[in-house]
Structure formats: C-alpha cells, structure tokens
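J.: After the structure tokens below, expect a handful of questions from me.
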Amino acid sequence: MLTIGVLGLQGAVREHIHAIEACGAAGLVVKRPEQLNEVDGLILPGGESTTMRRLIDTYQFMEPLREFAAQGKPMFGTCAGLIILAKEIAGSDNPHLGLLNVVVERNSFGRQVDSFEADLTIKGLDEPFTGVFIRAPHILEAGENVEVLSEHNGRIVAAKQGQFLGCSFHPELTEDHRVTQLFVEMVEEYKQKALV
C-alpha cells in the first residue's frame, strides 16, 4: 500500500490525512525528519509560510526534504506549501526548498477577508473543482518544463513539474478528493518505477 506523508508542523494536517485515506492510500503525519523514509510521497500543507519555514529550520527538515526530492519522491505543496516548494518568491531573495520552477506571490488574492471559493477547470479532471482560497498565493510565472494545470481570472493557481505539484487553494477543505487523487496517482507512478 502507498503511504503518503503530510508535513505535520502546522496547517490542515488532519484534513489532508482524511483526503489521502479517502483515495485509498495510507496517511502519515510527519513530525520528525527520519519519518520521511517511511513515506512514498509528501504533502506540504497550507498554513503560514514564514512560520512553516521557521519550524522546518527548527526541526532540521530542510536538508532531509531536499534529499527526499532528490530520490525522485513526489511532493505536493498547497497554499503556503506551494510557497515552500517554489523556486522563487516575488519580493524575496530567500526561497525555501526551491524545487518547483515557478515564481509565486504571497497573499496575492488579499488578506483573510478575501477568502473565497471558485469553480476551477483543472487539467486531468472532467468536471470543475471547487477551490477554497484562504490568503492564497498565486503563480506569477511558470518556468521551463512546468505544466499549468489551472488558472483563475488569468492567474495560475495549479501547476506541475515532474514529481512536483503545487496549488494556491486548499483541496483538503472540500469533500471532493480529485486533486488529492491526482497526487496519489503521481506517487503510484513513482513507486511502480522505483520497483522496476
């Protein structure tokens, strides 16, 4: 059985675990770097990106996360997790993991009061998906080899590059688990290749 981890430092961790399990995989809350060895893929959940970065540093996750990526294991960043995954952050010369070849802008849809839901057309899904946006970032620029999966009002809100998936919204806050399912399928594909 596939095991997918959720970085459990902050954010909607339980909801992600519920979504993973609803897709037929096992979910594990990752609170220590050595637990990364137990999972086939990892979700970096929403929350607050600067707080998350501080916790990543405090619990010495930065290098283990980079090693995890270097092994080819899939990673999915949602909301603040997208910022952690991104190669570049607008207005900052200090990216976090720098893995997904995109430029992101923080809080680009406004402050908390500007939380909203929107029906999104997402590549790979037949029907629209309701995206829940909370102080969401968006992707200003998608670099080479990045596939844009969804846009909202001309702004990129989901993208994929190889083993990395990122989105501006919170897919775990709805009972529609199709976006999580896309990630589960990426992890399945990785695991099958790893077994060959």
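Placed from the backbone N, Cα and C atoms, the Cβ positions cover glycine too.
Substitutions noted, but not modelled.
Annotated active site, nucleophile per Swiss-Prot: CYS79, in sequence order. Marked as active site, charge relay system by Swiss-Prot: HIS170, GLU172. Swiss-Prot lists GLY47, GLU48, SER49, ARG106, ILE134, ARG135 with the feature L-glutamine binding site. Annotation of the mutagenesis experiment GLN10 to Ala in Swiss-Prot: 3-fold reduction in glutaminase activity. Listed in Swiss-Prot is the mutagenesis experiment GLN10 to Glu, annotated as follows: Almost no activity. Under mutagenesis, Swiss-Prot gives GLN10 to Asn with this note: 10-fold reduction in glutaminase activity. Record note (Swiss-Prot), mutagenesis GLU15 to Ala: Almost no effect on glutaminase activity. The unchanged residue is displayed. Under mutagenesis, Swiss-Prot gives GLU48 to Ala with this note: No activity, disturbing interaction with PdxS. One mutagenesis experiment catalogued in Swiss-Prot, ARG106 to Ala, is accompanied by this note: No activity, disturbing interaction with PdxS. Swiss-Prot gives this note for the published mutagenesis ARG135 to Ala: No activity, disturbing interaction with PdxS. Quoting Swiss-Prot on the mutagenesis of HIS170 to Asn: No activity.
Each of these features: where is it, how hidden is it, and who are its neighbours?
T.: Residues near CYS79 (active site, nucleophile) in space but far in sequence (CB under 8 A, at least 6 apart, same chain), listed by position: GLY11, PRO45, GLY46, GLY47, ILE134, ARG135, ALA136, PRO137, CYS167, SER168, PHE169, HIS170.
Cβ neighbours within 10 Å of HIS170 (mutagenesis position), excluding its own Cβ and spanning all shown chains: 25. A coil conformation is recorded for HIS170 (mutagenesis position) in the three-state DSSP classification, outside any helix or strand.
Sequence-distant neighbours of GLU172 (active site, charge relay system): residues of the same chain at least 6 apart with a C-beta under 8 Å from its C-beta are ALA12, GLU15, HIS16, HIS18, ALA19, PRO45, THR78, THR180.
The Cβ of GLU48 (mutagenesis position) lies under 8 Å from the Cβ of GLN10, ALA80, each on the same chain and at least six residues away in sequence. The secondary structure of GLU48 (mutagenesis position), as reduced to three states from DSSP, is coil rather than helix or strand.
Taken residue by residue with DSSP, GLN10 (mutagenesis position) is part of neither helix nor strand, so it is coil.
In the three-state DSSP scheme, GLU15 (mutagenesis position) is classed as helix.
Around ARG106 (mutagenesis position), the C-beta neighbours below 8 angstroms that are at least 6 residues distant in the chain are SER49, ILE83, ILE89, ALA90, GLY91, PRO137.
Mapped onto three states, the DSSP output places ARG135 (mutagenesis position) in coil.
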J.: I'd like the number of other C-beta atoms within 10 A of the C-beta of ARG135 (mutagenesis position), please.
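T.: There are 19 such Cβ atoms around ARG135 (mutagenesis position).
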J.: Neighbour count, 10 Å Cβ-Cβ cut-off, for ILE134 (L-glutamine binding site): what number do you get?
T.: 18
J.: List the residues in the vicinity of the L-glutamine site, defined as same-chain residues other than GLY47, GLU48, SER49, ARG106, ILE134, ARG135 with C-beta within 8 angstroms of the site's C-beta centre.
T.: GLY46, CYS79, ALA80, ILE83, ASN107, ALA136, PRO137
J.: When the number of other CB atoms within 10 A of each residue's CB is tallied over all shown chains, which of the recorded positions GLN10, SER49 has the maximum?
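T.: Max Cβ neighbours within 10 Å, all protein chains included: SER49.
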J.: Measure the Cβ-based neighbour count of GLY47 (L-glutamine binding site), defined as the other Cβ atoms within 10 Å of its Cβ.
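T.: Around the Cβ of GLY47 (L-glutamine binding site), 21 other Cβ atoms lie within 10 Å.
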J.: Within 10 Å of the Cβ of GLU15 (mutagenesis position), how many other Cβ atoms can you find? Include all protein chains, please.
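T.: Its Cβ has 18 other Cβ atoms within 10 Å.
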